[in-house]
Amino acid sequence: MTAIRVCSRKFPTFASIFFQNITRNPSIHRISFSNLKPKTLLHPIPPKPFTVFVSRFHDGRPRGPLWRGKKLIGKEALFVILGLKRLKEDDEKLDKFIKTHVFRLLKLDMLAVIGELERQEETALAIKMFEVIQKQEWYQPDVFMYKDLIVSLAKSKRMDEAMALWEKMKKENLFPDSQTYTEVIRGFLRDGCPADAMNVYEDMLKSPDPPEELPFRVLLKGLLPHPLLRNKVKKDFEELFPEKHAYDPPEEIFGRC
């Protein structure tokens, strides 16, 4: 009632019309509950059902971890990566695509392309991309580019290609690091080529960087079927790392049963 009085004082014309309508039609302010059913009062009206539409098409964009850091790669680089992968089975079309699209990339885009190809284990395409980079005016010999490619080839059991890059790297007066030596030695031992593994080992001893422990551990384990070669590596290991121990297998300690 207080609100009605305040309203009537502020809006006298509106209030007079409003009260006249109430007096003429008293039914508008009366609410009848007699016609309502108990079921309606006790149970609320359920909401109308709705349908959710789920898209079942693929929009063609790369999904998931395949394109990690995709936002950091430019559109031109993404286009080149997709084109290289699409044409990798056709050498003629691939060479044409490289001439028309890859060579016009900027430096950062080229580096992004080779990095993404290596991450996706497209080593053959990464090597082609590396050959393009070597022809650029801004290219300088980079041991890390060689390292990534050689390690990828060694893990893929493509030792001939790995050693071809190895020789190119040495011609540019670059030296592998411990991880590169380790993966190449492990690759040759896995392929059953202990002589090639020992050649890489001898090259490691001549490196200007001091050798690390891991390549020796890989050789000591992989040369168990070749005791003469293993004893030589073990002797060098004990001289270079006197505080370390080269553990022999039980049959060498206690003798064969």
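The chain as shown is numbered from 1 upward.
Each Cβ is built from the backbone N, Cα and C atoms, and glycine gets one as well.
Nope, none of those substitutions made it into this model, it's the original residues.
Database features, via Swiss-Prot:
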type: MUTAGEN; residues: Lys75 to Glu; note: Abolished RNA binding
type: MUTAGEN; residues: Arg86 to Glu; note: Reduced RNA binding
type: MUTAGEN; residues: Lys93 to Glu; note: Reduced RNA binding
type: MUTAGEN; residues: Lys96 to Glu; note: Reduced RNA binding
type: MUTAGEN; residues: Arg104 to Glu; note: Abolished RNA binding
type: MUTAGEN; residues: Arg119 to Glu; note: Abolished RNA binding
- Task: From the mutagenesis positions Lys75, Arg86, Lys93, pick the residue whose C-alpha lies nearest to the C-alpha of Arg104 (mutagenesis position).
- Result: Lys75
- Query: Where's the emptiest Cβ shell within 10 Å among the mutagenesis positions Lys75, Lys93?
  - Reply: Lys75
- Item | Among Arg86, Lys96, Arg104, Arg119, the most crowded of the mutagenesis positions [Cβ within 10 Å] | Arg119
- Task: Please tell me which one of the mutagenesis positions listed here (Lys75, Lys93, Lys96, Arg119) sits closest to Arg86 (mutagenesis position), measuring Cα to Cα?
- Result: Lys93
- Task: Determine, to the nearest whole angstrom, how far the Cα atom of Lys75 (mutagenesis position) is from the Cα atom of Arg119 (mutagenesis position).
- Result: 18
- Roughly how many angstrom lie between the C-alpha atoms of Lys96 (mutagenesis position) and Arg119 (mutagenesis position)? 24
- Query: Which whole-number value in Å describes the distance between the Cα atoms of Arg119 (mutagenesis position) and Lys93 (mutagenesis position)?
  - Reply: 24
